[in-house]
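Here's what Swiss-Prot has on this protein:
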ACT_SITE  H168  active site
MUTAGEN   R109 to A  Severe reduction of catalytic activity but no effect on 3'-phosphoadenylyl sulfate substrate binding; probably disrupts binding to the carboxyl group of the iduronic acid of the polysaccharide substrate
MUTAGEN   K112 to A  Loss of catalytic activity due to disruption of binding to the substrate 3'-phosphoadenylyl sulfate
MUTAGEN   C113 to A  Severe reduction of catalytic activity due to disruption of binding to the substrate 3'-phosphoadenylyl sulfate
MUTAGEN   S115 to A  Loss of catalytic activity due to disruption of binding to the substrate 3'-phosphoadenylyl sulfate
MUTAGEN   R116 to A  Severe reduction of catalytic activity due to disruption of binding to the substrate 3'-phosphoadenylyl sulfate
MUTAGEN   T166 to A  No loss of catalytic activity
MUTAGEN   R167 to A  Some loss of catalytic activity
MUTAGEN   H168 to A  Abolishes catalytic activity but does not affect 3'-phosphoadenylyl sulfate substrate binding
MUTAGEN   R189 to A  Loss of catalytic activity due to disruption of binding to the substrate 3'-phosphoadenylyl sulfate
MUTAGEN   S197 to A  Severe reduction of catalytic activity due to disruption of binding to the substrate 3'-phosphoadenylyl sulfate
MUTAGEN   R203 to A  Complete loss of catalytic activity but only moderate reduction of 3'-phosphoadenylyl sulfate substrate binding; probably disrupts binding to the polysaccharide substrate
MUTAGEN   D206 to A  Complete loss of catalytic activity but only moderate reduction of 3'-phosphoadenylyl sulfate substrate binding; probably disrupts binding to the polysaccharide substrate
MUTAGEN   R221 to A  No effect on catalytic activity
MUTAGEN   T321 to A or R  Severely abrogates catalytic activity but does not affect 3'-phosphoadenylyl sulfate substrate binding; may be involved in polysaccharide substrate binding specificity
Amino acid sequence: MKKKQQHPGGGADPWPHGAPMGGAPPGLGSWKRRVPLLPFLRFSLRDYGFCMATLLVFCLGSLLYQLSGGPPRFLLDLRQYLGNSTYLDDHGPPPSKVLPFPSQVVYNRVGKCGSRTVVLLLRILSEKHGFNLVTSDIHNKTRLTKNEQMELIKNISTAEQPYLFTRHVHFLNFSRFGGDQPVYINIIRDPVNRFLSNYFFRRFGDWRGEQNHMIRTPSMRQEERYLDINECILENYPECSNPRLFYIIPYFCGQHPRCREPGEWALERAKLNVNENFLLVGILEELEDVLLLLERFLPHYFKGVLSIYKDPEHRKLGNMTVTVKKTVPSPEAVQILYQRMRYEYEFYHYVKEQFHLLKRKFGLKSHVSKPPLRPHFFIPTPLETEEPIDDEEQDDEKWLEDIYKR
């Protein structure tokens, strides 16, 4: 005689093959008996609602991230190639074996950070490689109204591709106005060195003006032109104080009013934009390595740039932009500048560290030399750039056009 099949709870199974029990309505008995067998399926309407709400928040967050200027696809692919992608980057579609080079590049050049040299190189390269170099007739307006942002983004976005747009302008969020976010590049330098170069350039110009007996700012009063740099700093003149000293960070923070206020908010936002929207931010003190990396990242724009840069004729032209009549501030004045520019230095050192990490990934060594007797920001940099001056309109591209026509 066969034993009855025992129920896991100890009793005999009163129904074969899961048939309903007794007179219970069809399906009800089955439901009551099966739920204990599958405890992991138990959930309440509250649990269900919680899960759906969580999913909705995640989807909305993802959408807002993309609409607020998430990284361009090219930068995400590049992160994966370099081995420094984030969790979210890695869970997208894998990059192709050959990276599609971007056809929209913006160089929102920081004043007095080598941009004259780079623009001269770009003019030569655009003829050589056939890309569209887009410049602007406005050289002294970095902060834009909302309407001005929309108009500029529209003009840039409708340019013939591949294009490289260059202008002294604070970071623009194309995605905010419905445009495709381009890839950004830029170069910065030691903040005190940049400030000193600008201070004396506004007053005395460079070697081009010196040779042609040109006065850089004819409307400047003589007492202002010959104002001692130490007096300007120690007596807290506006030109040597904040917010005027808070100069580099806004180029990366953006157009928000708080980006012009020295503080942690602008600093952190600038770092975030560097990570998400800039293909490369180099430092002027290592310009050759900057050009080498640009040639590797953007060969259809920068192929052969290092050879052109090292050409004696080009270097001769570039050296004409060196600022003249620089003097060295006192150690006391320098320490005050350091204190006033602490956010600028925190950003500079962050960018420098990221740049060196990138160099190591490409097998480039960062040569650390012994510290000079004087601080390094007093050592003249061979190639300077022109600064957009707020109080005087100018055409800082004309000299490039004249040189290029020779």
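Cβ atoms are placed via backbone N, Cα and C, with glycine included.
Relative to H168 (mutagenesis position), the mutagenesis positions with Cα atoms inside 10 Å are R109, S115, the candidates having been R109, C113, S115, S197, R203, R221. Spacing of R221 (mutagenesis position) relative to R203 (mutagenesis position) is 10 Å (Cα to Cα, whole number). Taken residue by residue with DSSP, R167 (mutagenesis position) is part of neither helix nor strand, so it is coil. The subset of mutagenesis positions (R189, S197, R203) lying with their Cα within 10 Å of the Cα of S115 (mutagenesis position) is empty, i.e. none. Comparing C-alpha positions, T166 (mutagenesis position) sits nearest to R109 among the mutagenesis positions R109, C113, R189, S197. Relative to C113 (mutagenesis position), the mutagenesis positions with Cα atoms inside 10 Å are R189, the candidates having been R167, R189, R203. Once Cβ contacts within 10 Å are tallied over all protein chains shown, the mutagenesis positions R189, R203, R221 are led by R189. Using a 10 Å Cα-Cα cut-off around R116 (mutagenesis position), the mutagenesis positions R109, R167, R189, S197, R203 reduce to R109. Long-range Cβ proximity for R167 (mutagenesis position), meaning a same-chain Cβ under 8 A and a gap of 6 or more residues, is found for N108, R109, T135, S136, I138, H139. When the mutagenesis positions S115, T166, S197 are compared by the number of other CB atoms within 10 angstroms of each CB, T166 has the fewest. On a Cα basis, S197 (mutagenesis position) lies 10 Å away from R203 (mutagenesis position).
Neighbour counts were taken as the number of other C-beta atoms within 10 angstroms of each residue's C-beta; across the mutagenesis positions K112, R116, the minimum falls on R116. Cβ neighbour count for R109 (mutagenesis position): 23 (other Cβ atoms within 10 Å of its Cβ, all protein chains included). All protein chains included, C113 (mutagenesis position) registers 29 other Cβ atoms within 10 Å of its own Cβ.
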